[in-house]
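A short write-up of the structure that comes next.
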Amino acid sequence: MKRKTKIVCTIGPASESVDKLVQLMEAGMNVARLNFSHGDHEEHGRRIANIREAAKRTGRTVAILLDTKGPEIRTHNMENGAIELKEGSKLVISMSEVLGTPEKISVTYPSLIDDVSVGAKILLDDGLISLEVNAVDKQAGEIVTTVLNGGVLKNKKGVNVPGVKVNLPGITEKDRADILFGIRQGIDFIAASFVRRASDVLEIRELLEAHDALHIQIIAKIENEEGVANIDEILEAADGLMVARGDLGVEIPAEEVPLIQKLLIKKCNMLGKPVITATQMLDSMQRNPRPTRAEASDVANAIFDGTDAVMLSGETAAGQYPVEAVKTMHQIALRTEQALEHRDILSQRTKESQTTITDAIGQSVAHTALNLDVAAIVTPTVSGKTPQMVAKYRPKAPIIAVTSNEAVSRRLALVWGVYTKEAPHVNTTDEMLDVAVDAAVRSGLVKHGDLVVITAGVPVGETGSTNLMKVHVISDLLAKGQGIGRKSAFGKAVVAKTAEEARQKMVDGGILVTVSTDADMMPAIEKAAAIITEEGGLTSHAAVVGLSLGIPVIVGVENATTLFKDGQEITVDGGFGAVYRGHASVL
C-alpha cells in the first residue's frame with residue numbers, strides 16, 4: 001500500500017545536504033519547506049539546488065514551499081542579549097527603538113500604540129510572558145504595562161496582541177524580496193504567514209501576476225483570531241491553508257485550537273483545496289528517536305480530521321533524528337489510512353458538495369471506484385484540477401495524475417492520494433486515453449489485467465472541463481466476437497478442431513477454443529470454464545450450450561484456432577464479447 005497523506009519537511013542545518021535530502025525523500029518527503037524567517041537568499045539558494053539534485057537522484061517528484069516571515073511584530077534587542085521581567089513590575093513599551101531593559105523595551109511596529117487600549121493583553125515570546133496595558137501615552141509614544149507572567153526575554157522575540165485588530169501590511173518589503181527570489185528559483189508554493197483577510201492573499205497574487213508567476217500556489221497560514229474570523233473570504237482567495245498551530249495557540253486558548261483545526265480542515269475539504277496541519281506534530285523527535293504516544297495520536301487525528309498533509313518543522317530542520325521523524329510520520333499515516341471508512345467519508349462529502357459538473361464527475365468516479373474495487377483512478381490533467389477534485393472525495397483507490405507539465409506534477413505533491421506520472425502532450429481523446437493508461441502502468445501502481453476508472457476533460461487540453469468517466473480494463477485485447485452471457489472466466493486455452501482432440505486435451509477449468517461445437521464435444525465442454533468458436537450465431541450449438549451451463553461463450557471469432565495457442569492464459573469477457581491476454585479484472 002502507498003501512503004496517501006502527504007508529508008511536508010522543513011529543510012534546515014540538519015537536513016540540507018544532498019545525501020540527507022535523498023534519505024528524506026526515500027523516507028517519504030513530498031514537499032520541502034524553506035522557512036524564510038531564518039537564513040538569507042544565498043543559503044536558501046543552495047538548499048533549493050540541493051533539493052533539485054536529490055530529487056533528480058531519487059527520480060521523485062518533490063515540490064518546494066517558500067514560507068514567508070510575514071508581517072509580524074517583534075521586540076528589538078535586549079541589554080546583554082536578555083533581560084528578566086518580574087511578575088507585578090511595570091514595563092514601558094516604546095514605539096522608538098531602544099536597547100531593552102527590565103523597565104523599558106521597544107517593538108518593530110510603531111503603530112501598536114494606535115491599535116491597543118487600556119486592559120488589552122500583550123504577549124511576548126510565544127505567550128510565555130504576558131503583559132496588561134495600564135496606560136497609552138501617544139504623545140510620548142509609549143505603552144505602560146504590568147507584567148502578569150514574568151520570565152527571561154531575549155532579543156527579537158515575537159509579540160502577539162490577542163483580540164486586537166492590528167493594521168500591519170499584507171506583506172512586508174522582506175516578504176516581497178523573498179517572493180521575487182522564489183519566483184526566480186522556480187518554487188511551487190508560497191505559504192503566506194499571518195494572513196488576516198483575503199486582501200493579504202490578493203496582495204501576493206498581484207505580485208505573482210506582475211511577474212508572470214500565477215502558476216505558484218498560495219497557501220494561507222491561519223495564525224490569529226482575525227484569520228479564523230475571516231476564513232471564508234481567505235479560502236476564496238487562497239489555493240489552500242496551513243493550520244499553523246504554534247502562533248494560533250498563542251493568540252487563542254489551547255483548548256480552542258483542536259476545534260479550530262477541525263473547522264479549518266473541514267472548510268478546505270468542502271472546497272477540495274489542500275490543507276496542511278503543522279507545528280509540534282512530532283516535536284519530541286527533535287531530541288528522541290521515538291515519538292510520544294500523544295504525538296502519534298496527534299498525527300493520526302489530523303488524518304481522521306481530513307488533512308491533506310502533515311508537516312515537520314524543527315524535527316527535520318534542526319533535530320537529531322530528521323530521517324527517523326519522516327519514517328515515523330509515514331508509518332503513522334499509513335496505518336491510520338487503513339482505518340479510514342471510505343464509504344462513510346464519501347457519503348458525507350457527497351451530501352455537502354456543490355452541484356457543478358466537475359463535482360458530479362468527481363463523486364461518480366469515487367462511487368464507481370469504490371463499488372467496483374478498482375486498482376486505481378487515472379486522471380489525465382492539464383491544470384491538476386481533475387485529480388484535486390477527485391481527491392476531495394477521499395477514494396480508496398490511488399489517484400494517478402498523468403500530465404505533460406512538470407510544474408503541475410509538483411503542485412499535486414500536496415494533494416491527498418495523488419501520485420503523478422509525466423507523459424507527452426496529446427491532441428485527441430483516443431491518444432489521451434492510451435497515453436494515460438500507459439503512464440499508469442509505468443507508475444507501477446497498476447498492472448495489465450487491472451480494472452481502473454479514467455476521468456478527464458474533452459476536448460483535450462482545455463482547463464476545467466472535466467466531463468468524462470470510463471471504466472477500463474488494462475489489458476491487451478486479443479480478439480472480439482459476439483458475447484453470450486454476462487459472466488467472465490480466466491484459464492488456459494485448449495485449442496481443438498475436432499471432438500476427439502477436445503476430449504483428449506480438455507482439462508477442468510480450461511477454455512475451449514474451436515471452430516464449432518456439437519453433441520460429440522459435450523464431455524469436453526462440461527469441463528470448460530468458457531468457449532470460444534469461429535462459428536457465429538446466437539442460436540449456434542456453443543451459444544445454446546453455454547447459456548444452459550451458465551458459462552461465458554464468445555462466437556464468431558475469426559481464425560480463433562490459429563490466433564490462440566495451447567496453454568495460453570486468457571480472460572474471456574462474455575458481457576463485452578472480448579478475449580484479453582492474461583488475467584484481466586473484468587466485470
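Note that Cβ sites are derived from N, Cα and C of the backbone, with glycine treated the same way.
Positions annotated as substrate binding site by Swiss-Prot, on the basis of similarity to another entry: Arg33, Lys221, Gly246, Asp247, Thr279. Spatially close to Lys221 (mutagenesis position) yet at least six residues away along the chain are Asp67, Gly70, Ala191, Ala192, Ser193, Phe194, Val195, Gly227, Leu241, Met242, Ala244, judged by Cβ distances under 8 angstroms. According to DSSP, Lys221 (mutagenesis position) sits within a strand segment.
For Asn35, Phe36, Ser37, His38, Arg74, Lys157, the entry in Swiss-Prot reads ATP binding site, with the evidence type similarity to another entry. Within the same chain, residues at least six positions away from Phe36 (ATP binding site) with a Cβ under 8 Å of its Cβ are His44, Leu66, Asp67, Thr68, Lys69, Lys174, Asp175, Asp178.
Taken from Swiss-Prot, the feature K(+) binding site covers Asn35, Ser37, Asp67, Thr68. For Asn35 (ATP binding site), the number of other Cβ atoms no farther than 10 Å from its own Cβ, over all displayed protein chains, is 20.
DSSP assigns Asp247 (substrate binding site) to a helix in the three-state reduction. Other C-beta atoms found within 10 angstroms of the C-beta of Asp247 (substrate binding site) number 22, with every protein chain shown included. Per Swiss-Prot, Mg(2+) binding site is recorded for Glu223, Asp247.
Looking at Swiss-Prot, the entry for mutagenesis of Cys9 to Ser says: Slight decrease in activity; when associated with S-268. The DSSP secondary structure for Cys9 (mutagenesis position) is strand. Within 10 Å of the Cβ of Cys9 (mutagenesis position) there are 29 other Cβ atoms, across all protein chains.
Among the sequence features in Swiss-Prot, the mutagenesis site Lys221 to Cys, Asp, Leu or Arg is noted as follows: 10000 to 100000-fold decrease in activity.
Around Cys268 (mutagenesis position), the same-chain residues six or more apart in sequence whose CB sits under 8 Å from its CB are Leu235, Gly240, Leu241, Pro274, Val275, Gly306, Asp308, listed in sequence order. One mutagenesis experiment named in Swiss-Prot is Cys268 to Ser, and its note says Slight decrease in activity; when associated with S-9.
Under the heading of mutagenesis, Swiss-Prot lists Asp308 to Glu and annotates it as follows: Reduced activity; when associated with Y-416.
What Swiss-Prot says about the mutagenesis result for Trp416 to Tyr is this: Increased activity. Applying an 8 A CB threshold to same-chain residues 6+ apart, the list for Trp416 (mutagenesis position) reads Lys4, Thr5, Lys6, Pro274, Thr307, Asp308, Ala309, Ala391, Arg394. Mapped onto three states, the DSSP output places Trp416 (mutagenesis position) in coil.
According to its DSSP assignment, His425 (mutagenesis position) is coil. Listed in Swiss-Prot as a mutagenesis experiment, His425 to Ala is described as follows: Decreases affinity for allosteric activators.
For Val435 (mutagenesis position), applying a Cβ distance below 8 Å and a minimum sequence separation of six or more within one chain yields Pro380, Val402, Ala423, Pro424, Val426. Secondary structure at Val435 (mutagenesis position), as computed by DSSP, is helix. Quoted from Swiss-Prot, the note attached to the mutagenesis of Val435 to Glu, Lys or Arg states: Does not affect kinetic properties.
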Distance check against Glu223 (Mg(2+) binding site) for the recorded positions Cys9, Asn35, His38, keeping those with Cα within 10 Å: none
Among Arg74, Lys157 [binding-site residues], residue with fewest other Cβ within 10 Å: Arg74
Number of other Cβ atoms within 10 Å of the Cβ of Thr279 (substrate binding site) across all protein chains: 19
Environment of Arg33, Lys221, Gly246, Asp247, Thr279, the listed substrate site - residues of the same chain whose CB lies within 8 A of the CB centroid: Asp67, Ser193, Glu223, Met242, Ala244, Arg245, Leu248, Ala278, Met311, Ser313
Candidate with the highest Cβ count within 10 Å, taken from the recorded positions Arg33, His38, His425: Arg33
